[in-house]
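Single-structure report; data block below.
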Amino acid sequence: MPSCTTPTYGVSTQLESQSSESPSRSSVMTPTSLDGDNSPRKRFPIIDNVPADRWPSTRRDGWSSVRAPPPARLTLSTNNRHIMSPISSAYSQTPNSLLSPAMFNPKSRSIFSPTLPATPMSYGKSSMDKSLFSPTATEPIEVEATVEYLADLVKEKKHLTLFPHMFSNVERLLDDEIGRVRVALFQTEFPRVELPEPAGDMISITEKIYVPKNEYPDYNFVGRILGPRGMTAKQLEQDTGCKIMVRGKGSMRDKSKESAHRGKANWEHLEDDLHVLVQCEDTENRVHIKLQAALEQVKKLLIPAPEGTDELKRKQLMELAIINGTYRPMKSPNPARVMTAVPLLSPTPLRSSGPVLMSPTPGSGLPSTTFGGSILSPTLTASNLLGSNVFDYSLLSPSMFDSFSSLQLASDLTFPKYPTTTSFVNSFPGLFTSASSFANQTNTNVSPSGASPSASSVNNTSF
């Protein structure tokens, strides 16, 4: 009969099963003194074997190929290891980027490094393929170009002027975005011409086009050609490759400065009539083509468009309003909200020839059970109404307005939409009075039975 005794697995059993040629694992892992070394320090014995970088590394499906760094207490500094050495000793071949202190210091964070993966401790297969900040991982976000968006950008740029030379990168990004949105919204499509290959010497030619100021004395040709802040003229110069300048009488906005410069050197053009000067510099086979294209576009701008059909003027005015910060987007009114005129409560009692007499008893005109009998007599003076604590904030509940709307004051009367709570309270002050104030006011306002109401108990109050 086999014995049911559990075999003992002790140290003696393991030592007997080992051969004499191979040392035991306990003897390899136990620090021993070296021969001829009197130093009390202990170290592992060095046994030459296959280098650790040639060991086949096991790869698990779904795990990253970069091994996790070992704990500091298990890392060995020697390069020669025994085959029975701890597994953690093979981690000395880990790249330096994974063992750097900045990698595991929570106070320092690396945004992007070519040798450092963006997700070093992730366990996905594609963690080493691309970085979170690589061009393949992120795509540029295009915002829809609208007039409201451009107005917000210009407003933010004006706010940045309060902090000069502090947000240079933000200002540069804002300028680029403003230019992109402006081109998408207000860029005038000037046709481009096909030019031959440059050949010959560089020459410069100039042409002058007079503005029909006498035929259209009230038309603003200068503003139409230049545009807001000179944007239209700059765009025309960029598309045609020619320089566009407005010269002559009336070309300067400041008339006093124009009269002061008239007759001086380099200001001879002020003696001439208002005109547009087009200048082009290029090779002989290209300069005339570019100049002719620029002259055609300027002549089109000098033809006034009928009122209300000038699309270029509309864009220029809208762009100017955005630059000046005076642009207001057109919003359609909300038809669901109707503004009703509500009379406000007068702070002083109104004087009238005859008093308004109403029943002083509570609940005679309106049912008192709706608001707990807190309806006041309309004969209450305005001074007492404003001076006492007549507003009960406990009544401001969602069911209050529903209860009030349920009161059928008239068959064809609908509950109006009050714009504010104050207008509602001022319209119906009797509904916002506590029971204590109602009792005090009842004692002072109600006259004894059989006696005529006195002048002190009846006041003229308009609701």
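Start at 1 and count along the chain as shown; that gives each residue its number.
Here the Cβ of each residue, glycine as well, is placed from N, Cα and C on the backbone.
Sequence unchanged from the original; the noted substitutions are absent.
Under the heading of mutagenesis, Swiss-Prot lists S22 to A and annotates it as follows: May abolish phosphorylation by cdk-2. Increased expression in the gonad mitotic zone and reduction in the size of the mitotic region; when associated with A-39 and A-348.
Under mutagenesis, Swiss-Prot gives F163 to A with this note: Moderate decrease in homodimer stability. Around the Cβ of F163 (mutagenesis position), a 10 Å sphere holds 10 further Cβ atoms from the protein chains shown.
In the shown protein chains, 17 other C-beta atoms lie within 10 A of the C-beta of E177 (mutagenesis position). Per Swiss-Prot, mutagenesis E177 to G is noted as: Loss of monomer stability.
Among the mutagenesis entries in Swiss-Prot is V181 to A, noted as: Moderate decrease in monomer stability. For V181 (mutagenesis position), the same-chain residues lying six or more positions away in sequence with a CB closer than 8 A to its CB are A145, T146, Y149, L150, L153. In the three-state DSSP assignment, the secondary structure recorded for V181 (mutagenesis position) is helix.
Residues annotated as domain 'KH' in Swiss-Prot: 208-260.
DSSP gives P228 (mutagenesis position) a helix state. According to Swiss-Prot, the mutagenesis experiment P228 to A carries this note: 19-fold decrease in RNA binding affinity.
In three-state terms derived from DSSP, R314 (mutagenesis position) belongs to a helical segment. Around the Cβ of R314 (mutagenesis position), the same chain contributes no residue under 8 angstroms that is 6 or more positions distant in sequence. For R314 to K, Swiss-Prot lists a mutagenesis experiment annotated as follows: 1.2-fold decrease in RNA binding affinity. 11-fold decrease in RNA binding affinity; when associated with R-313. 1.3-fold decrease in RNA binding affinity; when associated with R-315.
One entry in Swiss-Prot concerns the mutagenesis experiment K315 to R. Its note says: 1.3-fold decrease in RNA binding affinity; when associated with K-314. The local packing around K315 (mutagenesis position), expressed as other Cβ atoms within 10 Å of its Cβ over all shown chains, amounts to 18.
Classification of L320 (mutagenesis position) by DSSP places it within a helix. Looking at Swiss-Prot, you'll find the mutagenesis L320 to S noted as follows: 26-fold decrease in RNA binding affinity.
Swiss-Prot gives this note for the published mutagenesis T348 to A: May abolish phosphorylation by cdk-2. Increased expression in the gonad mitotic zone and reduction in the size of the mitotic region; when associated with A-22 and A-39.
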Inset, instruction - Starting from P228 (mutagenesis position), work out which of the mutagenesis positions listed here (F163, E177, L320) have their Cα within 10 Å, and give them in sequence order. - result: L320
Inset, instruction - Fill in the CA-CA distance, F163 (mutagenesis position) to E177 (mutagenesis position), as an integer in Å. - result: 20
Legend entry - DSSP residue counts for the domain 'KH' (208-260), split into helix, strand and coil: 25 helix, 8 strand, 20 coil
Inset, instruction - Give me the non-local Cβ neighbours of L320 (mutagenesis position): same chain, 6+ apart in sequence, Cβ-Cβ under 8 Å, ordered along the sequence. - result: P228, R229
Legend entry - Cβ neighbours of P228 (mutagenesis position) where a neighbour is any other Cβ within 10 Å: 18
